[in-house]
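Just below is one structure, and these are the notes that go with it.
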Amino acid sequence: MNQIWSTGPPNFYFNSEWKENKRNDRTIEDSLRELDGLIHSLERTHIEVQTNPKLKNDVTALNDINKKENKEEITHENYTHQINSIPLTSSNLNRHFSFSRDYNQSDNSNNNYYREYLSKPRYLQQSTKEQTFNEINKRKSAAIIPPWLNIPENSRFFVIKSSSLKHVKRSFYNGIWSSTHFGNKRLSEAYKKLNSGAKVFLFFSINTSGRFCGVAEMVSDLKMDLDTSIWEDEQKYGKAFKVRWVIVRDINNRSLKRFLIPSNEMKPITHSRDTQEIPYSIGISIINLFKTQDSDIFSFLDETYE
């Protein structure tokens, strides 16, 4: 079967099978799958085109070609285009469009599938679109966004407020951190009282930056033998503890203001002080936001970071 390829923006494409499946005996499952794939494709295309001047020029050029060709058939050998020069093959298309040849005409089956589709906790899942978007943006940013992160039950979450971007970078490269005397005491107590297998996660934010910049796991209690001379005023910090950075990327405060902290007079997490503890459920939600938010991917590891 000949495939017809679009000369529109990258990843916006269809084939003749799509047209053939537009029949009266289609199930709701077919329609929802097609719509889901099309929406993901359009969202990703819009973001890529708007944020990449080169792609804008490519899209304009391709549209001009389409006009000149008029009604002539355009084959994939001539005008196939996708980011990273990956061929638009059937296997790639299946990530966005999935069709069933066994059409189920049972209304009950359709209704059951529709209810199941709506009940899925989609906001907790990382879709193919999000995974692919993050893979592409890793080339634009040095951000660290793991596809999966082990967060055991009864883990605890704390906000870390740093006065300096330099201190945060040195923490990343040296794998240690130290708070104030009071903050260190609070974190040490939390670490010692952890249930078996649980962890302590730290949400880092630099004062007056208007954003959070990453997540680190506390992997030791306070130690005297760690080198705190990496910071400008080592006498101020004294003891330190080991950390392992698990996420490095920015999340703007406006995306986090909806998370209210009961132990801090129901103020947003963005108004938290250093070592403010965050409820488990909110901590999980923020981790998911770090992992899945698919716009404005920047990190303090980028050369142009400000």
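The backbone N, Cα and C atoms fix where each Cβ goes, glycine too.
Unsubstituted: the structure retains its original residues.
What Swiss-Prot annotates here:
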- 155-290: domain 'YTH' (DOMAIN)
- K161, S162, S163, N207, W231: RNA binding site (BINDING)
- W177 to A: Abolishes binding to N6-methyladenosine (m6A)-containing RNAs (MUTAGEN)
- W231 to A: Abolishes binding to N6-methyladenosine (m6A)-containing RNAs (MUTAGEN)
- R273 to A: Abolishes binding to N6-methyladenosine (m6A)-containing RNAs (MUTAGEN)
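Counted over all residue pairs in K161, S162, S163, N207, W231, the record's binders of RNA, the longest Cα to Cα distance measures 17 angstrom. Comparing CA positions across the mutagenesis positions W177, W231, R273, the one lying closest to N207 (RNA binding site) turns out to be R273. Secondary structure from DSSP puts S162 (RNA binding site) in a beta strand. Shown in sequence order, S164, H167, V168, I206, D274 are the same-chain residues outside K161, S162, S163, N207, W231 whose Cβ sits within 8 Å of the Cβ centre of the RNA site. A 10 Å radius around the C-alpha of R273 (mutagenesis position) takes in none of the recorded positions listed as S163, W177, W231. Cα-Cα distance from S162 (RNA binding site) to W177 (mutagenesis position): 10 Å (rounded to the nearest whole number). Cβ neighbour counts within 10 Å, taken over all protein chains shown, single out K161 as the most crowded of the recorded positions K161, R273. Look at the domain 'YTH' (155-290): DSSP puts its residues at 49 helix, 44 strand, 43 coil. Sequence-distant neighbours of W177 (mutagenesis position) (same chain, six or more apart, CB under 8 Å from its CB) are I160, S171, L202, A216, M218, A240, F241, V243, listed in sequence order.
For S163 (RNA binding site), the same-chain residues 6+ apart in sequence whose C-beta sits under 8 angstroms from its C-beta are I206, N207. Taking only the Cα positions, the spacing between K161 (RNA binding site) and W231 (mutagenesis position) is 15 angstrom. In the predicted structure, the domain 'YTH' (155-290) carries a mean pLDDT of 93. Using a 10 Å Cβ-Cβ cutoff, W231 (mutagenesis position) registers 20 neighbours.
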